[in-house]
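See structure below.
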Amino acid sequence: MHPMLNIAVRAARKAGNLIAKNYETPDAVEASQKGSNDFVTNVDKAAEAVIIDTIRKSYPQHTIITEESGELEGTDQDVQWVIDPLDGTTNFIKRLPHFAVSIAVRIKGRTEVAVVYDPMRNELFTATRGQGAQLNGYRLRGSTARDLDGTILATGFPFKAKQYATTYINIVGKLFNECADFRRTGSAALDLAYVAAGRVDGFFEIGLRPWDFAAGELLVREAGGIVSDFTGGHNYMLTGNIVAGNPRVVKAMLANMRDELSDALKR
């Protein structure tokens, strides 16, 4: 096992255990709004602290980028840990048992290690660049769909970017005519992990942040899939507009989305 994967798994499990314990005691959860339709809890912050502490013990010099604390610069800028301590906070607050810890390690701009941990199902999705993706140690392969016929597509509403609501609904309408059904679960990290596992055939979302998809992107790639922006390029790290699936599914999704995109979403 890659030494950084070992630490990422340890950190994810520790944070996941903390989250699961707090899920059982909802009276101890304190939620607040940090932005439009964007929530944070004391559990997000406590889970983040556990992850940072675990990383710092082994790699004190590395840079850490987190959803709640921003960038914590280390002396080694080439190695960045990109963390979402609780992806699916709204689900957690509402006691919907679908959320995850997401940890990725980027070295010189390339994601090398990924962990997405679902503490409620005890499902640990892991990947190391060039060595495949696993779920609880078993090798993952994505969907073998050849087109959109019969596919299940996952997505997330652009609740932080409602200016795109009409465009988004138009894209959904276009894809709905081609696929079998949609799933909207509330955790982009798990959506991407499910693409890697073949549980859903494709995924798209507008305006994600790097910590939402950094780990999931590598899971998809290592399970034989591809990830692109809405025009088939690689600008999603900047825009957060992301499409994922096997190459044929992504190609078909992009073809259906193309005519519905506003200029802002073509970047």
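Placement of Cβ uses the backbone N, Cα and C atoms for every residue, glycine included.
Don't expect the noted substitutions in this model, because it carries the original residues.
Given the structure is predicted, the values throughout are model-derived calculations rather than measurements.
Per Swiss-Prot, the features are as follows:
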type: BINDING; residues: E67, D84, L86; note: Mg(2+) binding site
type: BINDING; residues: E67, L86, D87, G88, T89, R183, D212; note: substrate binding site
type: MUTAGEN; residues: D87 to N; note: Loss of IMPase activity, still complements dnaB121 helicase mutation
type: MUTAGEN; residues: R139 to C; note: In suhB10; decreases polypeptide chain elongation rate, grows at 30 but not 25 degrees Celsius; when associated with A-250
type: MUTAGEN; residues: G173 to V; note: No growth at 30 degrees Celsius, IMPase activity not inhibited by RNA polymerase (RNAP)
type: MUTAGEN; residues: R183 to A; note: Some growth at 30 degrees Celsius, greater IMPase activity, partially inhibited by RNAP
type: MUTAGEN; residues: R184 to A; note: Grows at 30 degrees Celsius, makes more dimer, partially inhibited by RNAP, crystallizes
type: MUTAGEN; residues: R184 to I; note: No growth at 30 degrees Celsius, IMPase activity not inhibited by RNAP
type: MUTAGEN; residues: V250 to A; note: In suhB10; decreases polypeptide chain elongation rate, grows at 30 but not 25 degrees Celsius; when associated with C-139
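Taking E67 (Mg(2+) binding site) as the reference point, none of the recorded positions G88, G173, R183, V250 has a C-alpha atom within 10 Å of its C-alpha.
Here L86 (Mg(2+) binding site) is compared against the mutagenesis positions R139, R184, V250, and the shortest C-alpha distance is to R184. Taking R139, G173, R184, D212 as the recorded positions under consideration, the smallest Cα distance to D87 (mutagenesis position) is found for D212. Taking the Cα atom of each, G88 (substrate binding site) and R183 (mutagenesis position) are about 15 angstrom apart. Within the set of recorded positions (L86, V250), the lowest number of other Cβ atoms found within 10 Å of a Cβ is recorded at V250. Checking each of the mutagenesis positions R139, G173, R183, R184, V250 against D84 (Mg(2+) binding site) by C-alpha distance, the shortest gap belongs to R184. Mapped onto three states, the DSSP output places D87 (mutagenesis position) in strand. In this structure, G173 (mutagenesis position) is part of a helix by DSSP. For R139 (mutagenesis position), the count of additional Cβ atoms within 10 Å of its Cβ stands at 10 [all protein chains shown]. Cα-Cα distance from R139 (mutagenesis position) to G173 (mutagenesis position): 34 Å (rounded to the nearest whole number).
Over all protein chains present, the Cβ of R183 (mutagenesis position) has 13 other Cβ atoms lying within 10 Å.
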